[in-house]
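Below is one structure, written out as structure tokens; the observations come after it.
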Amino acid sequence: MKHEMMNIKPRCITIFFLLFALLLGNYVVQASRPRSIENTVSLLPQVHLLNSRRRHMIGSTAPTCTYNECRGCRYKCRAEQVPVEGNDPINSAYHYRCVCHR
């Protein structure tokens, strides 16, 4: 009986330290990137304003403009969404066109 108790103690201690190490590791990982709710909430209106100023890109990435498409531009040239039908831009399909910017 006494021999069994001596066997159980090291096992319990080992399990205890293993769980403690896992919990401590989890705490350290989560604490390395602190996120407060107040900062996240205060950034939401700013993100919404930036997104509402321009239309969202169709697809995941905008195409890159070639040298020939930007040949006449003096400054910056980038791909933008342009409605196919200019009369009804909301219900129209969009395609990309390279536009010169100043």
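Every residue, even glycine, has its Cβ placed from backbone N, Cα and C.
Where a substitution is noted, the model still shows the residue that was there originally.
These come from Swiss-Prot:
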type: MUTAGEN; residues: Cys73 to Ser; note: Incorrect disulfide bonds formation and loss of activity; when associated with S-100. Unstructured protein and loss of activity; when associated with S-65; S-70; S-77; S-98 and S-100
type: MUTAGEN; residues: Cys77 to Ser; note: Incorrect disulfide bonds formation and loss of activity; when associated with S-70. Unstructured protein and loss of activity; when associated with S-65; S-70; S-73; S-98 and S-100
type: MUTAGEN; residues: Glu85 to Ala; note: No effect on conformation, but decreased activity
type: MUTAGEN; residues: Asp88 to Ala; note: No effect on conformation or activity
type: MUTAGEN; residues: Cys98 to Ser; note: Incorrect disulfide bonds formation and loss of activity; when associated with S-65. Unstructured protein and loss of activity; when associated with S-65; S-70; S-73; S-77 and S-100
type: MUTAGEN; residues: Cys100 to Ser; note: Incorrect disulfide bonds formation and loss of activity; when associated with S-73. Unstructured protein and loss of activity; when associated with S-65; S-70; S-73; S-77 and S-98
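Locations of recorded Swiss-Prot features on the structure.
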residue	record	CB count, 10 Å
Cys73	mutagenesis position	15
Cys77	mutagenesis position	18
Glu85	mutagenesis position	9
Asp88	mutagenesis position	9
Cys98	mutagenesis position	18
Cys100	mutagenesis position	14
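Cα of Cys100 (mutagenesis position) to Cα of Cys77 (mutagenesis position): a span of 4 Å. Here Cys98 (mutagenesis position) is compared against the mutagenesis positions Cys73, Cys77, Glu85, Asp88, and the shortest C-alpha distance is to Cys77. The CA atom of Glu85 (mutagenesis position) is located 23 Å away from the CA atom of Cys77 (mutagenesis position).
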